[in-house]
Amino acid sequence: MTGKKRSASSSRWLQEHFSDKYVQQAQKKGLRSRAWFKLDEIQQSDKLFKPGMTVVDLGAAPGGWSQYVVTQIGGKGRIIACDLLPMDPIVGVDFLQGDFRDELVMKALLERVGDSKVQVVMSDMAPNMSGTPAVDIPRAMYLVELALEMCRDVLAPGGSFVVKVFQGEGFDEYLREIRSLFTKVKVRKPDSSRARSREVYIVATGRKP
């Protein structure tokens, strides 16, 4: 019985996924994921990326955000990306495969950043979802806290942070924490984000010294 329900649910998800206009556009444009459009919307409203910037991309695979940012920062820019999953190479992207929660992976990532002045940290990280908010939300909040810790370590004064967050327990406290570190903070729900999803994007600019 459970198997049948799961099968029906999977079928509905696949039908929704492939009929999604952003999925279709991504396929036509040869993009790695529909996430490309989310970041494009954020860039149109918040102008985060400029030529020559150094950007850290957390939760990068399959590469939609890195693929987008390469077009914005140009050949003199640099992207340092990390994900637990493998990612096909992108010119201009230094990719590290590993679990961001692992201290050794974090250390390796910081070594790759080195003395670079990072202007943007972006995180599209999400845990494997169980479908139970009481389990999923704390897991997701742990990841976004780690992303904010990365900001504290590498983000230059005046820099920006964009992070996917799932609304639920801990969201308001996290938002307050970000407001204490940045001069301007917005919560965005891009049109390309599925309406039924709890996800929103916090866009924080002007990191305080």
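Note that Cβ sites are derived from N, Cα and C of the backbone, with glycine treated the same way.
No substitution from the list is modelled in this structure, which keeps its original residues.
Secondary structure from DSSP puts K164 (mutagenesis position) in a beta strand. The feature active site, proton acceptor is assigned by Swiss-Prot to K164.
Here the Cβ of W65 (S-adenosyl-L-methionine binding site) has 28 other Cβ atoms within 10 Å, regardless of which shown protein chain they belong to. Under the heading S-adenosyl-L-methionine binding site, Swiss-Prot lists G63, W65, D83, D99, D124, citing experimental evidence as support.
According to Swiss-Prot, the experimentally introduced change D20 to A is described as follows: 2-fold decrease in activity. Increase in Km for 50S subunit.
Per Swiss-Prot, mutagenesis Y22 to A is noted as: No change in activity.
For the mutagenesis experiment R32 to A, the note given by Swiss-Prot reads: 4-fold decrease in activity and increase in Km for 50S subunit; when associated with A-34.
The note that Swiss-Prot attaches to the published mutagenesis R34 to A is: 4-fold decrease in activity and increase in Km for 50S subunit; when associated with A-32. The Cβ of R34 (mutagenesis position) has 20 neighbouring Cβ atoms from other residues within 10 Å, across all protein chains displayed.
Here Swiss-Prot notes a mutagenesis experiment, K38 to A, with the remark: Loss of activity. Almost no change in S-adenosyl-L-methionine binding. Within 10 Å of the C-beta atom of K38 (mutagenesis position) sit 25 other C-beta atoms, taking all shown protein chains into account.
According to Swiss-Prot, the mutagenesis experiment D83 to A carries the following note: 5-fold decrease in activity. Increase in Km for 50S subunit and for S-adenosyl-L-methionine. Loss of S-adenosyl-L-methionine binding. Around D83 (mutagenesis position), taking its Cβ as the centre, 22 other Cβ atoms fall within 10 Å, counting all chains.
Taking Cβ-Cβ distances under 8 Å and a sequence gap of 6 or more within the same chain, the neighbours of D124 (mutagenesis position) are A35, D57, L58, G59, A60, G64, W65, K164. Look at D124 (mutagenesis position): DSSP puts it in coil. Quoted from Swiss-Prot, the note attached to the mutagenesis of D124 to A states: Loss of activity. Loss of S-adenosyl-L-methionine binding.
Within 10 Å of the Cβ of K164 (mutagenesis position) there are 23 other Cβ atoms, across all protein chains. According to Swiss-Prot, the mutagenesis experiment K164 to A carries this note: Loss of activity. No change in S-adenosyl-L-methionine binding.
Listed in Swiss-Prot as a mutagenesis experiment, R194 to A is described as follows: No change in activity. Increase in Km for 50S subunit.
All chains included, 11 other C-beta atoms sit within 10 angstroms of the C-beta of S197 (mutagenesis position). Here the residue is the original one, while Swiss-Prot reports the published mutagenesis S197 to A with the comment No change in activity. Increase in Km for 50S subunit.
Quoted from Swiss-Prot, the note on the mutagenesis of Y201 to A is: 5-fold decrease in activity. Almost no change in S-adenosyl-L-methionine binding. In the three-state DSSP assignment, the secondary structure recorded for Y201 (mutagenesis position) is strand.
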Number of other Cβ atoms within 10 Å of the Cβ of G63 (S-adenosyl-L-methionine binding site) across all protein chains: 24
By Cα-Cα distance, the member of recorded positions G63, D83, D99, S197, Y201 nearest R34 (mutagenesis position): G63
Pairwise Cα distance for S197 (mutagenesis position)/K38 (mutagenesis position) [Å, integer]: 13
Cβ neighbour count within 10 Å of Y201 (mutagenesis position): 22
Under 8 Å by Cβ from D99 (S-adenosyl-L-methionine binding site), same chain, sequence gap 6 or more: L84, V105
